[in-house]
Structure formats: structure tokens, C-alpha cells
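Trainee: Sharing a structure with you now.
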Amino acid sequence: MEMLEEHRCFEGWQQRWRHDSSTLNCPMTFSIFLPPPRDHTPPPVLYWLSGLTCNDENFTTKAGAQRVAAELGIVLVMPDTSPRGEKVANDDGYDLGQGAGFYLNATQPPWATHYRMYDYLRDELPALVQSQFNVSDRCAISGHSMGGHGALIMALKNPGKYTSVSAFAPIVNPCSVPWGIKAFSSYLGEDKNAWLEWDSCALMYASNAQDAIPTLIDQGDNDQFLADQLQPAVLAEAARQKAWPMTLRIQPGYDHSYYFIASFIEDHLRFHAQYLLK
């Protein structure tokens, strides 16, 4: 591992690291916020997954999460949104390829060689964080848009791994919206049954009651993508039918930007702290 940056921040440290990923077959970068030490108890971790076109720095520089994370004693880990590099397959569109990994394991050429973000987030990155930093094994997950989709599927596919999950303006039903259809067709092929494994609504309908974890979703009602790409009401209906403990908050006047995330990130951190710090 190589440290790229380090900054003092709210008595803790904001760092950026590069490492060689055996899962993704390329170098990867992640950011981490380490809160000031409180006692001898290792702090829990909140993983944050960003959206289309983003990297590990968007949340770090725009969300303003460090102050509350420092107060609560929560480590923040921000991975990149895809594998990257000259040898990594890409596309001219902003919504496919580098910066648009969709947090799944691709099965189709040319994507399958590198695009295994699901395995990276489930196994390699947490193991690296555990081995290199003083953290506990308690973790939660959150994200925005494509990253909200990522956070939800990570939680739904890995019962017991996370204490809680939250999302801002998530893509909840990718099998049925343009962003998801484009990405899944390329990464997973035309067999739509294979898509269901990566769709939060399908996963929630297939879930077991004992695996449900506290879930918080915020959605701005002035989000330009609300009607055609996001459709949180579809997941809310799945949660209602499954009696899944999910709160969906529609926030009047807010859009899809980091101004929206910055406005409510404190709520999300305090929500996760209830379960992470038990």
C-alpha cells in the first residue's frame, strides 16, 4: 500500500491510499477518515459507495461527514466506483465502464477481466482495512445513486455483515430503468434472470425476515432522475410487503447533488451509530 495524501481533519486524519487489487487486476485507490482515538476500543467502519462518474474523493471533499464521524468515533472508508487504468475496458458514455462499475461482478467480455467490484467490496477491501488499520469488525454501508444501489445490494446479499444500511437517491430497481438496463446488458449479458441477483427490489422480495436490518433512504423530490431512474416507491412497496424495517424520507426541494447529501449526512451517520456502537 502507498499513501497518496494525508490531512489533519477534526482531530483525526483524512488519508488516501493506493494498493494493487488482485480481485480487479489493477491498482485501486480508496480514501479513509480515521477519527481521533477515544479509548482502547477499535472504532467501527462505515463504507460509502459513490455514484456515476465519481471516484473516492467526491464524498471526502463535498459531503462534510468528517466532523460528525469524528464526534461519533466512526471510520469512513470510500472506495472508487470502478476499476481503472489504460488496460481496463471503458466506454464513451458516462454511465458505463470506468466510473460506472455498478458494484457487481461482470460476466461478459470485455468487462469480466476487471469489473468485479462486488467481490472487491465484500472481501478484498474489508480485509485490507482490517489488516492495515485499527478498526473493529462492526460495519455499516451507505451510498448515493449508483452507490445507493451498491449499498443496498451489498446489505441484501450478505446477511449479518452490516449492522445497518442507508442510501441517498438510490437506483433501487435497475432491471427496469435505463441506467440499469444499459449497464446490466453490457456487464451481465441479455439473460434478465441473471440481472435479478443485482436488483435491490428482487433481492428484498427474496429475503428472509430474520435477515432484515435497519434501512434509511433519503430522496429529494426535485431530483431530475426521480421518475425515470430511481423510483424509490418500488422498493418501499417491497419493504412494506416484507415488513422490512425501512424508512423512506422524501425531502422537499432537494435535487440529486452533493448539496442534498451534505444536508442530511449527519442524520445518516447518527442513524448508523445507533447500531454500530451497540
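Quick reminder: no glycine exception, Cβ is built from N, Cα and C everywhere.
Sharing the record's features from Swiss-Prot:
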- S145: active site, charge relay system (ACT_SITE)
- D223: active site, charge relay system (ACT_SITE)
- H256: active site, charge relay system (ACT_SITE)
- C26 to A: Reduces catalytic efficiency, but has no effect on affinity for substrate (MUTAGEN)
- C54 to A: Reduces affinity for substrate and catalytic efficiency (MUTAGEN)
- D80 to A: Increases affinity for substrate, but reduces catalytic efficiency (MUTAGEN)
- S145 to A: Loss of activity (MUTAGEN)
- D199 to A: Reduces catalytic efficiency, but has no effect on affinity for substrate (MUTAGEN)
- D218 to A: Reduces affinity for substrate and catalytic efficiency (MUTAGEN)
- D223 to A: Loss of activity (MUTAGEN)
- D255 to A: Increases affinity for substrate, but reduces catalytic efficiency (MUTAGEN)
- H256 to A: Loss of activity (MUTAGEN)
Trainee: Counting other Cβ atoms within 10 Å of each Cβ, which of the mutagenesis positions D218, D223 scores lowest?
Mentor: D223
Trainee: Mind checking which of C26, C54 has the fewest other CB atoms within 10 A of its CB? They're the mutagenesis positions.
Mentor: C26
Trainee: Which one is it, among the mutagenesis positions D80, D223, H256, that lies nearest to C26 (mutagenesis position) by Cα separation?
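Mentor: Looking at Cα distances from C26 (mutagenesis position), the smallest one goes to D80.
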Trainee: Round to the nearest Å and give the CA-to-CA distance linking D223 (mutagenesis position) with D255 (mutagenesis position).
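Mentor: Rounded to a whole number, the Cα-Cα distance is 4 Å.
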Trainee: Could you check which of these mutagenesis positions, S145, D218, D255, H256, sit within 10 Å of D80 (mutagenesis position), going Cα to Cα?
Mentor: none
Trainee: Taking just the CA atoms, what is the gap between H256 (mutagenesis position) and C54 (mutagenesis position) in Å?
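Mentor: That comes out at 13 Å between the alpha carbons.
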Trainee: Have a look at the mutagenesis positions C54, S145, D218, D255 and say which one has the shortest Cα distance to D199 (mutagenesis position).
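Mentor: Nearest in space to D199 (mutagenesis position), counting only the mutagenesis positions, is S145.
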Trainee: Could you check the mutagenesis positions D80, H256 and say which one's CB has the most other CB atoms within 10 Å?
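Mentor: Result for the most crowded candidate: D80.
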Trainee: If you count other CB atoms within 10 A of each CB, which of D199, D255 wins among these mutagenesis positions?
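Mentor: The most densely surrounded of these mutagenesis positions is D199.
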Trainee: When a 10 Å sphere is centred on the Cβ of S145 (mutagenesis position), how many other Cβ atoms does it contain?
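Mentor: 25, counting other Cβ atoms within 10 Å of S145 (mutagenesis position).
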Trainee: Could you state the whole-number distance in Å separating the C-alpha atoms of D255 (mutagenesis position) and C54 (mutagenesis position)?
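Mentor: That comes out at 17 Å between the alpha carbons.
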